[in-house]
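The structure appears below as structure tokens.
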Amino acid sequence: MGNSSSHTHEPLERGFTRGKFGDVKNGKSASFRFSKKSPKKMDRLRRSFRDSFRRRKDRVPESSKPHQWQADEEAVRSATCSFSVKYLGCVEVFESRGMQVCEEALKVLRQSRRRPVRGLLHVSGDGLRVVDDETKGLIVDQTIEKVSFCAPDRNHERGFSYICRDGTTRRWMCHGFLACKDSGERLSHAVGCAFAVCLERKQRRDKECGVTMTFDTKNSTFTRTGSFRQQTLTERLAMATVGTNERSVDGPGSAMPGPPAATVKPFNPFAIERPHATPNMLERQSSFRLSTIGSQSPFKRQMSLRINDLPSNADRQRAFLTAAAGNPMQTPLRSVSPIAEVSPAKSAGADPLSAAAVAADSVSQLCQELSQGLSLLTQTDALLAAGEDLNFNNNRSINQNIIAAEKQVQHVHSYAPPTAQVTPRVASTTPTYQTLHSQSPSRSEQSIETSTELPNAEQWLGHVVRSTSPAAPKRPTYLANVGRAQTLASGTGAAVGGGGPDDPFDAEWVANVAAAKQLSPDLPIPSTARSPLARHSTNPFISPPKAPAQSFQVQL
């Protein structure tokens, strides 16, 4: 007891102080038991004792497990191969292949402070996929065609990485992994098996497709042979059956190419056949070919709308070639006459102003006659409606109607169609209202040589004026019917006694006068031998007499 030092029995809590919240803090004057460290030699001794009492597993290298690698190849082909890994992330590299590039990328990823993600690496012939263990989310989904290189890490046993092309940024990226239970060599072997499966599928597609391409450097042209048509399911099953039969042959010498398996088309009586296109529709053409186009169809042409095939362009080209050959095409006459123009031959040797004035006077005359005829039609309807109330005692009105009947007969025999060279002049008239005989206006015609007819527009207007007959009365009466009959019957007798110019608008007054004569025979009958100068015109449009005025002038 005396040999022991005084400090061997110090309390364990000496040197410990409690904080504000009751926690224990270790100060500088802590207990010797907690502050004194063991020497390094003692640590080595303890470690050796622990290792000796533990059963240590023998380390077997991955190269001595070929049976597991064969199982990995079958698992890759069946898309059931998976490894537990830690995904370190990805980093950009500047080369598409090389073990040194992969090792440098893995070194950078291990030194980074990024926490690795535990996941499951699925390897198949389609691609590489990494699924998070906790969230089951897809971390990496890489198609096997975009992977350019893969290799294990020579500095780390469980390291593995591959280089691929990023689809968005088009950069070379290196993805790093650390295998949890397996080595990096096994992961690299599995990815190599995925490369082989992808290559076999591509070669099989090319063989089934049968498309070959050749490039001619002289013409810089590509030549494709074959078709990209995909085989049907029946054809694929037949090919698989043939391949199985060939592999099942025992000896290599007895392998004989047998006939292809006959494919039996299944028959379903309830199936409706799919509609197919006709052979005409499958022909290569510039436009879709329809059946015979009817008259009611909006499609009228059986050809494509090429520039050279248009009817307008074809006619224009044919006309140009015909004109160039010296045989101009004869265009058909138009149904509507064009606007008449004054010919320079018409005014040859004469003053052009006088010729234009003559043409303007003829047009003005026709317009005046047309307006007078329209006004007369309206007044005739009103007169026939009140025919029953006519005052037969008015001698002045009766005599005027009789004179108008005589002038109508003269108009039938002496009226001539106007021409462009005739200038009508109306003489001054002085009607007398006290006597029964009145002086009728006389029209003198200037004899001018007729060279040409009127233009088409003037001919049409003159034809309308000559052929227009008064409209039938709304309420036809006996007086009107008898008047028309008397007018036609008395035309011959009136033509003998009366001669001279006629007024075309006096013919409408004869009907009422003839009817009045038949109903009242006591009325005085005018003499047929009366001079034309002693008669008074019954035309209400030219009395009181005035000089003809030019209403308007048209310069053609």
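The backbone N, Cα and C atoms fix where each Cβ goes, and this holds for glycine too.
Every position carries its original residue.
Features of the protein shown, as given by Swiss-Prot:
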- Gly22, Asp23, Val24, Lys25, Asn26, Gly27, Lys28, Ser29: ATP binding site (BINDING)
- Ser48 to Asp: In 2S-D; phosphomimetic mutant that displays reduced cortical localization but no significant decrease in phospholipid binding; when associated with D-52 (MUTAGEN)
- Ser48 to Ala: In 2S-A; loss of phosphorylation. In the presence of aPKC remains localized to the cell cortex and does not display any decrease in phospholipid binding; when associated with A-52 (MUTAGEN)
- Ser52 to Asp: In 2S-D; phosphomimetic mutant that displays reduced cortical localization but no significant decrease in phospholipid binding; when associated with D-48 (MUTAGEN)
- Ser52 to Ala: In 2S-A; loss of phosphorylation. In the presence of aPKC remains localized to the cell cortex and does not display any decrease in phospholipid binding; when associated with A-48 (MUTAGEN)
- 81-208: domain 'PID' (DOMAIN)
- Ile144 to Ala: Loss of binding affinity to Nak and drop in binding to single helical peptide (MUTAGEN)
- Val147 to Ala: Loss of binding affinity to Nak and drop in binding to single helical peptide (MUTAGEN)
- Phe149 to Val: Loss of binding affinity to Nak and single helical peptide (MUTAGEN)
- Phe195 to Val: Loss of binding affinity to Nak and single helical peptide (MUTAGEN)
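For the domain 'PID' (81-208), the model's pLDDT averages out at 90.
For the mutagenesis positions Phe149, Phe195, counting C-beta atoms within 10 A of each C-beta gives the highest total at Phe149. The mutagenesis positions recorded for this entry are Ser48, Ser52, Phe195, and the Cα of Phe195 lies nearest to that of Ile144 (mutagenesis position).
It is 44 Å from the Cα atom of Ser52 (mutagenesis position) to that of Phe149 (mutagenesis position). Calculated from their C-alpha atoms, the gap between Ser48 (mutagenesis position) and Val147 (mutagenesis position) amounts to 47 Å. Note: the domain 'PID' (81-208) comprises 41 helix, 52 strand, 35 coil (DSSP; helix = H, G, I, strand = E, B). For the pair Phe195 (mutagenesis position) and Val147 (mutagenesis position), the Cα-Cα distance reads 9 Å. Proximity of Val147 (mutagenesis position) to non-local residues of its own chain (separation of 6 or more, Cβ distance below 8 Å) is seen for Leu128, Tyr162, Ile163, Cys164, Val191, Phe195, given in sequence order. Secondary structure at Ser48 (mutagenesis position), taken from DSSP and collapsed to helix, strand or coil, is helix.
Just so you know, the Cβ of Ser48 (mutagenesis position) picks up 10 other Cβ atoms within 10 Å once every protein chain is counted.
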